[in-house]
Amino acid sequence: MKKRKILSLIAFLCISFIANAQQKLTSPDNNLVMTFQVDSKGAPTYELTYKNKVVIKPSTLGLELKKEDNTRTDFDWVDRRDLTKLDSKTNLYDGFEVKDTQTATFDETWQPVWGEEKEIRNHYNELAVTLYQPMNDRSIVIRFRLFNDGLGFRYEFPQQKSLNYFVIKEEHSQFGMNGDHIAFWIPGDYDTQEYDYTISRLSEIRGLMKEAITPNSSQTPFSQTGVQTALMMKTDDGLYINLHEAALVDYSCMHLNLDDKNMVFESWLTPDAKGDKGYMQTPCNTPWRTIIVSDDARNILASRITLNLNEPCKIADAASWVKPVKYIGVWWDMITGKGSWAYTDELTSVKLGETDYSKTKPNGKHSANTANVKRYIDFAAAHGFDAVLVEGWNEGWEDWFGNSKDYVFDFVTPYPDFDVKEIHRYAARKGIKMMMHHETSASVRNYERHMDKAYQFMADNGYNSVKSGYVGNIIPRGEHHYGQWMNNHYLYAVKKAADYKIMVNAHEATRPTGICRTYPNLIGNESARGTEYESFGGNKVYHTTILPFTRLVGGPMDYTPGIFETHCNKMNPANNSQVRSTIARQLALYVTMYSPLQMAADIPENYERFMDAFQFIKDVALDWDETNYLEAEPGEYITIARKAKDTDDWYVGCTAGENGHTSKLVFDFLTPGKQYIATVYADAKDADWKENPQAYTIKKGILTNKSKLNLHAANGGGYAISIKEVKDKSEAKGLKRL
């Protein structure tokens with residue numbers, strides 16, 4: 001790690017004439033200014049401007065604690081008749097005075113284990129304000145970090161006699177908007193992020209909420225104006241604003257609730273089964289609340305605030321075993337309804353250890369059988385893939401969902417037609433790793449009971465990565481997917497996996513907040529509406545032009561692109577869904593939807609029909625030295641160029657919405673004086689996601705850093721370009737400049 005640090009600590013004593021004075025913090029480039037003060041009621045307030053434009057109007061900060069429990073000892077007695085005194089103890093939002101302020105500047109460059117660039121700069125100015133509340137004799141710290149691309153702040157609770165153990169009733173962090181901005185939003189929900197995005201004015205959210213809430217396997221929407229982070233907005237005066245959080249550890253996931261009369265968002269935490277929102281023990285802190293802002297949409301995509309606000313890697317040897325993975329899997333045929341996760345249709349109830357599958361009749365549709373898996377292994381080996389995922393391999397799928405069943409899977413017992421040892425031997429001979437699947441059916445207590453045994457089973461049978469799932473309502477019953485208890489579980493699973501040198505791809509878990517910096521074996525997350533929904537009726541055409549501005553702000557997504565046969569009835573006649581994308585855009589998603597874990601999600605037979613287009617999936621890199629955001633507008637288009645790790649090869653991808661998009665590309669990011677062979681995979685002139693999704697063109701030619709190229713993406717279309725350095729002049733023979 002390269003470091004360049006400048007620390008300047010300036011302590012201001014709590015002198016009466018400056019105690020509640022206004023404090024200003026500027027970004028290193030002076031474009032952002034954050035102003036903090038305590039108002040006349042002793043409430044902490046802040047505001048934020050960017051190039052003299054208001055980003056956050058004056059907004060208050062603080063928390064509300066739960067009333068103290070009625071059960072007490074003689075050592076902790078409070079007079080029950082003194083209700084004023086009792087209620088005041090729940091107040092951590094006013095009655096404060098400034099006790100101390102400290103400022104600092106920090107500048108370092110660090111290297112991620114994997115990522116969108118080789119090095120990341122972490123440069124900010126900091127203000128830490130210690131606030132004292134005389135009526136309760138307690139202190140808190142609000143720490144602000146102002147980067148060139150945005151602001152992060154969090155609450156810190158020092159250990160003290162008057163604040164040791166406490167329960168959070170609600171966090172009241174406000175984000176006051178300066179207008180009725182355009183928002184790219186999904187409904188606030190304690191249990192799912194798998195919604196299509198709605199584009200509307202803030203004032204329209206209430207009226208559109210009912211339509212925006214579509215059915216899901218587990219969902220708990222909480223308000224007519226509640227939305228989830230990361231929330232993307234665009235102002236009428238040309239600012240792009242993103243609200244999210246970073247380093248979500250031992251705390252509840254934050255949503256936002258909008259006061260649509262005053263255009264003020266306020267934090268809304270996910271409750272536990274009792275309705276409480278956080279059990280805390282000092283010293284402790286909240287996650288960071290983040291505000292990314294720019295007058296250029298590309299800078300939202302380029303921001304690394306979320307990663308920079310997380311702690312450095314805690315796995316000492318991570319670089320030796322955490323590696324990007326390109327994989328295929330026994331999955332899409334089941335998603336479309338052609339195949340089945342379950343082994344038999346005869347059982348309506350399964351009891352693990354008691355149900356005898358040898359006495360049942362196979363349904364003939366079970367996809368995770370040895371012969372079929374070997375076929376996938378052969379395909380992966382022939383085309384340079386790293387791994388094969390197999391879902392539905394283990395006993396219990398016949399009654400796995402919707403029964404609030406505790407002991408649902410044991411994660412080690414295969415179905416009769418899945419030979420674990422033979423598949424391990426076969427894959428090893430072919431140089432292919434197997435990817436484990438741990439669907440928990442949201443029975444988290446059961447998963448934790450079996451976790452060590454399940455991870456050891458993986459280690460014994462050649463699995464070094466796992467796709468985990470949490471479909472359904474959480475057990476223990478009443479807990480939510482995004483509450484403090486579950487967030488602690490997700491991190492426990494990742495840390496435990498690291499003990500076995502296992503990489504984790506968590507589905508249905510809390511949306512990422514940059515924790516992959518600290519634990520890079522968290523190599524993938526779903527936490528949004530992915531490709532599977534294309535088989536359940538389809539995603540909105542603009543979906544992939546929004547996700548990088550929202551969900552991917554927190555970390556990579558296992559979006560599972562690469563569907564070439566977009567008509568699902570070709571797989572299953574009963575499924576009339578259509579993937580809302582052209583083939584060219586499916587290729588582009590390997591560049592625009594960043595992840596070190598990339599799946600070629602279609603079945604082998606569909607790739608064999610389009611091997612020329614499939615070549616891009618085979619070629620595209622997973623790990624990057626450099627990323628350039630060439631053009632971007634949320635809801636319309638995104639074009640990204642990435643330089644492959646330790647090479648001078650580049651890959652470009654463009655995804656477009658319903659209006660299509662024409663790019664005027666300039667390749668000045670290429671090395672001067674070098675020639676490159678470019679292979680351009682583009683929509684044909686008559687391509688259209690609905691009418692002609694498989695129409696594409698492929699052309700080769702020479703590029704230099706002075707080249708320019710116009711390319712058109714169709715409705716729901718895109719394009720992809722592989723750009724490889726010419727190392728021998730003979731490689732370019734016969735090719736013309738593009």
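From the backbone N, Cα and C atoms, a Cβ is placed for every residue, glycine too.
For all the noted positions, this structure keeps the original residue and models no substitution.
Here is what Swiss-Prot says about this protein:
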| type | residues | note |
| --- | --- | --- |
| ACT_SITE | Glu532 | active site, proton donor/acceptor |
| BINDING | Glu194, Glu508, Glu526, Glu532 | Ca(2+) binding site |
| BINDING | Pro215, Asn216, Ser217, His437, His438, Glu439, His507, Glu508 | substrate binding site |
| MUTAGEN | Glu439 to Gln | Abolishes enzyme activity |
| MUTAGEN | Glu508 to Gln | Abolishes enzyme activity |
| MUTAGEN | Glu532 to Gln | Abolishes enzyme activity |
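His507 (substrate binding site) has a Cβ environment of 20 other Cβ atoms inside 10 Å.
Using Cα positions, the member of the recorded positions Ser217, His437, His507, Glu532 nearest to Glu526 (Ca(2+) binding site) is identified as His507. All protein chains shown were included, and the count of other CB atoms within 10 Å of the CB of His437 (substrate binding site) stands at 24. The Cα atom of Glu439 (mutagenesis position) lies nearest to that of His507, taking the binding-site residues Glu194, Pro215, Asn216, Ser217, His507 as the candidates.
For the substrate site listed in the record, the two most distant Cα atoms among Pro215, Asn216, Ser217, His437, His438, Glu439, His507, Glu508 lie 25 Å apart.
In sequence order, the binding-site residues near Glu194 (Ca(2+) binding site) (Cα within 10 Å of its Cα) are Asn216, drawn from Asn216, His437, His438. Across the recorded positions listed here (Glu194, Glu532), the residue whose Cβ sits among the most other Cβ atoms within 10 Å is Glu194. When the Cα atoms are compared, Asn216 (substrate binding site) and Glu532 (mutagenesis position) turn out to be 13 Å apart. Spacing of Glu508 (mutagenesis position) relative to Ser217 (substrate binding site) is 10 Å (Cα to Cα, whole number). Cα of His437 (substrate binding site) to Cα of Glu532 (mutagenesis position): a distance of 16 Å. Same-chain neighbours of the Ca(2+) site beyond Glu194, Glu508, Glu526, Glu532, judged by a C-beta within 8 angstroms of the site's C-beta center, are, in sequence order, Thr192, Gln193, His507, Ser527, Ala528, Arg529, Gly530. Sequence-distant contacts (6 or more apart, same chain, Cβ under 8 Å) of Ser217 (substrate binding site) comprise Thr192, Phe401, Val471, Gly472.
Secondary structure at Glu532 (mutagenesis position), as computed by DSSP, is helix.
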